[in-house]
Structure formats: structure tokens, C-alpha cells
Amino acid sequence: MGLKKMKGLSYDEAFAMANDPLEGFHEVNLASPTSPDLLGVYESGTQEQTTSPSVIYRPHPSALSSVPIQANALDVSELPTQPVYSSPRRLNCAEISSISFHVTDPAPCSTSGVTAGLTKLTTRKDNYNAEREFLQGATITEACDGSDDIFGLSTDSLSRLRSPSVLEVREKGYERLKEELAKAQRELKLKDEECERLSKVRDQLGQELEELTASLFEEAHKMVREANIKQATAEKQLKEAQGKIDVLQAEVAALKTLVLSSSPTSPTQEPLPGGKTPFKKGHTRNKSTSSAMSGSHQDLSVIQPIVKDCKEADLSLYNEFRLWKDEPTMDRTCPFLDKIYQEDIFPCLTFSKSELASAVLEAVENNTLSIEPVGLQPIRFVKASAVECGGPKKCALTGQSKSCKHRIKLGDSSNYYYISPFCRYRITSVCNFFTYIRYIQQGLVKQQDVDQMFWEVMQLRKEMSLAKLGYFKEEL
């Protein structure tokens, strides 16, 4: 049917004609929802239908019969049933924009010998093209001569009406996605800030942990160092105390020796009262004849002289002592000590074992010599080296077989040397001399003047002289 014939038709006639069954077309449910395929025309011309059709085509029973129908012999009643509307209505633009055409696969029509050859369905693209042509015919547009449309619509206007809706949906979707993206970016930014804050906290805690560890190690090292210093100080004080104890023991022995040696050897006799002198009774042989003749014996009194200890200082030696007293020193090269070394110390400490004697002198000078009694100590505790240098029955300095009641130790050595009482007295006399002059050097002797100090030194020299001559005192 051409468009020119439809130009003069009224609205009712055109609508009735539109309701009549059309030859060669299938039934289309115009009241169905808008087809997704038509909405997809704007987006892609090659997009295929993805939803299942919702329109069921109901062909006439005669169309399904096996008897072939001659061409151009179809009646209106033989066409597929048309959709039934409650009342005729005019489609406006809003309704057209919401119409969805669902096209199913066409059923084969029994036309003159053609139905036997159509065994396969047409593609979705062909169906879409047919549907579009049908739409263009159904809208009854008059594009050729520019006359007004019967329904006041055209394909272009329908597309224009439908396009803003799709664009609006896309814009809304784009805006929603954009908002979600912005929200996700804000959340990501917050997460990044939180991670950065936690990283700073972690770094700060790590730095504080390192500082705390370093301070703890430093404090521990400081405590260990202080403990080591205290231990070393305590050991030093203990060693000094032991040295002082040894010195005090030597001083006690020296004082005991001084007390024993200071007693007078010959007491002074006092004159008898009345001016009488003591006499000793006795008899003498009378050599003269007059004595015999007298017949009497004459008693002769024996008068003993009264003696006392006297002392006089050697001026040269006294002057040397005064010079040494002004600047006391333990250097043996000074004149005062050099004379004492030559006259008293060397002779007193000269023994047959010269090497051991030199070691004893060095220990006495350094104040590192110790003397202890043997007592009742078992022999098994005596070291082999000490036994080799002398045993309880052999003196290590003289090499003679003597009963050794004492033993000496030199410095930090672990060896002990057994000595006889004679050697012990000679060593202690020298030790007493060195102890006293050390006190003078350290300023500990304050209750005596120079003369008293000098005579005390001379008394100690006297003890050394007696010891080197063989005079000694043995403890019982």
C-alpha cells in the first residue's frame, strides 16, 4: 500500500486499516514493554538481542496444516490473530518512547511452495531490520512529499524522543560512577593518611626502642665498669691491708726485740749507807816475816768500780743523718744510707746462697718479704719448690742442717724458703731498720726530735752488728 493513497484517509480509516491483518507479517504485541533491542539501536547498530522474546506468535490452525495453500489465496481470517486493545487510543511521544517491540523468530507461512524450503530461522540482525521497517510503516510517515504524519510522529522524532532518555540514563550512570569513584578516592586518601600516620608511629616507636636499648646497654656497661672499678679498689685495699698487717707484725717483733735488748747487762752498784764500801772477805798469804810474827790475818777489801752506759755521737755521721732527715729518701746512693749499706746491711745479709740472699735484700727494700712460723703445718702442704730450697731440717740460705722454725716468702711468689733462727734474726734486724726509716720518710715519727731519731737508728745498727757477729735471741 503506498503512502500517496493514505494521504486522503481520515484518522479512523487509517486506524482501522492499521488494525486489519497485514499479509506477510507476523503478529506484534505493541503493548509489550520497550524492547531492549530497540534501546540498543542508539548505542550500537550491530548489537544482538540478549533477552528472550516475551511475545508469543499465534498462527492460524490452517497455517500449520500439511495441505499447501495456494499463493494469493489467504483470507483475513487465515492471518494470525491481531492484538486486541480495550479501546482505540492515540499514541503520543511519551508512549512511543516507552514502547518495546519484541520480535521472535518468524514462523514459516504456507505460501506457494515456499514453506518447504524455509527450515532455518533468520538471524537476529535480519529480524531487527524487518522490525524497524515495520515500525516505519506502522507510523505512517510521509517523508516523500513532506505532508503531516497521521500520528504526528516519525522515525526521526521517535529516535529523538528515545535518545535523551538513554543519554540521561548514561549520564546518571556516569554521575553515579563518578560519585562512587570520588568516594573511593576519598576513602583511599583517608586510608593513605592512616597508613602514613601509622608509619610515623611505627618509626617513632622503633626510634624510641633503639634509644632505650642503647641507653640500657650504656647503663649496663657503666654498672659493669663501676663494679670492676670497685672490685679492683677493694682488692687493692685488701692487699694494702695485708701489707700493713705484715708490717705491724714485723713492728711487733721488732719492738719485742728492742724491749729484750734494752735491759742493762750489768746493773750499777749503789754505795752502801754510812759511807762504807762493800768488800769481799778472804785471806791472803803473808809473805813478810812481820805478818807471821804478828799472827794475825789482815782482810783486804776488793773494791769493784761503778760503771754506766755512755754514748757519744759521731759528728760526721750525725751531720749526714740530719741532711737525710731534711729530705728523707730510700735511695741507697745518698751518703747516710750508703755508709749503713756498706757497714751493716750487706754484711748482715751475706749468706752462702748469694742469689737467694740478693732476692731477700730486694724483697726487704720493696717491703714485700713475709716471715711466718712453720708451726705444726703438715709437710704435704709444702710445695716441692720450697722443699728443694730447703726443708724443715735444712736452711735455704746457709745450706746447713738446722731446725727451721720459720719460712720466708718473697713477693708474690708461691715458693717458701725455710730458714734457721740465726738467719731469721739477721733478716728481722735489717727489716726493723728499714721499717723505722720508712716511718721517718712518711712523717709518722713526730714525738721524737732529731737526736732521739739518730740514737734510735744507731740502736738498730747495733742490732744488725750483733746479728752479723753471731749474737741472736731465739724464742723458746
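Positions of Cβ are set from backbone N, Cα and C atoms, glycine also.
What you see is the original sequence, not a version with the noted changes.
In the shown protein chains, 18 other C-beta atoms lie within 10 A of the C-beta of T435 (mutagenesis position). Quoted from Swiss-Prot for the published mutagenesis T435 to A: Reduced complex formation with RAB11A; when associated with A-439 and A-444.
In sequence order, V445 make up the list of same-chain residues 6 or more apart from Y439 (mutagenesis position) whose Cβ falls under 8 Å from its Cβ. According to Swiss-Prot, the mutagenesis experiment Y439 to A carries the following note: Reduced complex formation with RAB11A; when associated with A-435 and A-444.
Taken residue by residue with DSSP, L444 (mutagenesis position) is part of neither helix nor strand, so it is coil. Proximity of L444 (mutagenesis position) to non-local residues of its own chain (separation of 6 or more, Cβ distance below 8 Å) is seen for none. One entry in Swiss-Prot concerns the mutagenesis experiment L444 to A. Its note says: Reduced complex formation with RAB11A; when associated with A-435 and A-439.
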DSSP-derived class (H/G/I helix, E/B strand, else coil) of T435 (mutagenesis position): helix
